[in-house]
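**Student:** My questions all concern the structure below.
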Amino acid sequence: MAAAGAMPGGLLLTFLLLAVVASGAYNGAGEPPVSRRSFPKGFIFGTASSSYQYEGGAAEGGRGPSIWDTFTHQHPEKIADRSNGDVASDSYHLYKEDVRLMKDMGMDAYRFSISWTRILPNGSLRGGVNKEGIKYYNNLINELLSKGVQPFITLFHWDSPQALEDKYNGFLSPNIINDFKDYAEICFKEFGDRVKNWITFNEPWTFCSNGYATGLFAPGRCSPWEKGNCSVGDSGREPYTACHHQLLAHAETVRLYKAKYQALQKGKIGITLVSHWFVPFSRSKSNDDAAKRAIDFMFGWFMDPLIRGDYPLSMRGLVGNRLPQFTKEQSKLVKGAFDFIGLNYYTANYADNLPPSNGLNNSYTTDSRANLTGVRNGIPIGPQAASPWLYVYPQGFRDLLLYVKENYGNPTVYITENGVDEFNNKTLPLQEALKDDARIEYYHKHLLSLLSAIRDGANVKGYFAWSLLDNFEWSNGYTVRFGINFVDYNDGRKRYPKNSAHWFKKFLLK
């Protein structure tokens, strides 16, 4: 899940997303109907998840600690309800129930991530391969395939090995490139005969900005003046260094897969990026430029190297020597290193031009010289969800997809996350908690926006809703719920379909 804690600016309003209609489910009144049949033949629908947010079993089956285990246990004050992912949604034990839910809804695919430390407890081959971890993922993959659900596997969704953090500061060191490649190769060898779609990294933007600029996410590094109250870090350099190494690790892994595995296994490999859409705060060239810089610093940071072999000119100009350089060989390696792009979209912001800073407190959060806010003249850009950063703005989905088409050569895209949350209101009876009509409206409008982009030529091949289940939402803990299926955290993590799950079942009828 993309958690946008690093976004500078923004006014926190406590709007309810939309009033739940007590008389029954949202029926799409006033909106065109939409269903699976509206989309091109072969278009894939699925749900998405991640290992730390879902699995639990943190100390079971030979799994080693990740940076999120350390972060949540050492800094519970950085999580809204002081919680952690020790049990999470307990998919480590309940994965068969999860697959049954997908099958019942008619989903075609399931995007999940592998826990690096469940495969390599110490992060590297030298620490040994954990056969129990291999067995767990084999069981999950085989269960999915037996129910007709395609696995889409993400290799890294933010839970890097604590052992490598201790050894060489994790993604701040180029040493991680080979360790990641070794881990990826084990996954290709063990699972690639059945897995036809691989994603190397999930949202490097979120990992680097929240982990190294604001310090709100693991590993919790930032400059002393940033909001994360970190004991160590450099918000003006480390985000760029960590993501530079992620791009290089991605490219090396793609090269490995294409050289040794793709011809035999006949799979595809890509990377998942996140982007908001950015609307100029007012009609002016300076604000138009601010909106362009905002998308460069969130999306172009990764997309430009993947398409053109270097960072955006706006980043080169504003970040200067704090932004790492690619060698000629690295530039060639990164350029074109994907079969598809995964794209996560949730929300939009207004972008307002900021004057240059004094250059003393350099930080990724201010380098773009764009003030980002969900509110203009007291009016939000769209209804606000439970997460303070998430404003509902469906037209931004279409705008972003057409921006990708027009600026980056219309690559093959899978929407790897899209969704909305509600507050975890513990006083609601179960039957009331299952009434998530605002989520149905969110999906209906975003799927219409997606369909419009496809009809205008956007090369989108699939869509994954975030999320199958309620889960551990990073710094929000369990205070918000993104699931289309309810998880009862007080009764054995039992799952109950929300209204949105029933809506998807009707939507997906063939």
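Using the three backbone atoms N, Cα and C, a Cβ is placed for every residue, glycine included.
Just the original residues are modelled here, none of the noted substitutions.
According to Swiss-Prot, the record shows the following:
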BINDING   Q53, H157, N202, E203, Y346, E417, W466, E473, W474, F482  beta-D-glucoside binding site
ACT_SITE  E203  active site, proton donor
MUTAGEN   H276 to M  Decreases the kcat/Km values 2 to 6-fold depending on the substrate
ACT_SITE  E417  active site, nucleophile
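Are these features on the surface or tucked inside, and what are their neighbours?
**Tutor:** Neighbour density for W466 (beta-D-glucoside binding site): within 10 A of its CB lie 24 other CB atoms from the protein chains shown.
Every protein chain considered, the tally of other Cβ atoms within 10 Å of the Cβ of H276 (mutagenesis position) stands at 28. Mapped onto three states, the DSSP output places H276 (mutagenesis position) in coil.
Under DSSP, E417 (active site, nucleophile) is assigned to a strand (E or B) in the three-state scheme.
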**Student:** Of the residues named as beta-D-glucoside binders, Q53, H157, N202, E203, Y346, E417, W466, E473, W474, F482, how far apart in Å are the Cα atoms of the most distant pair?
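**Tutor:** Comparing all Cα pairs, the maximum is 18 Å.
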**Student:** Which one is it: of the recorded positions E203, H276, E417, whose Cα lies the shortest distance from the Cα of W466 (beta-D-glucoside binding site)?
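**Tutor:** So, spelling it out, the nearest of the recorded positions is E417.
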**Student:** Could you state the CA-to-CA distance between N202 (beta-D-glucoside binding site) and E417 (active site, nucleophile) to the nearest Å?
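**Tutor:** Rounded to the nearest whole number, the Cα-Cα distance is 10 Å.
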**Student:** How many other Cβ atoms sit within 10 Å of the Cβ of Y346 (beta-D-glucoside binding site)?
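**Tutor:** Looking across every protein chain shown, the total is 30.
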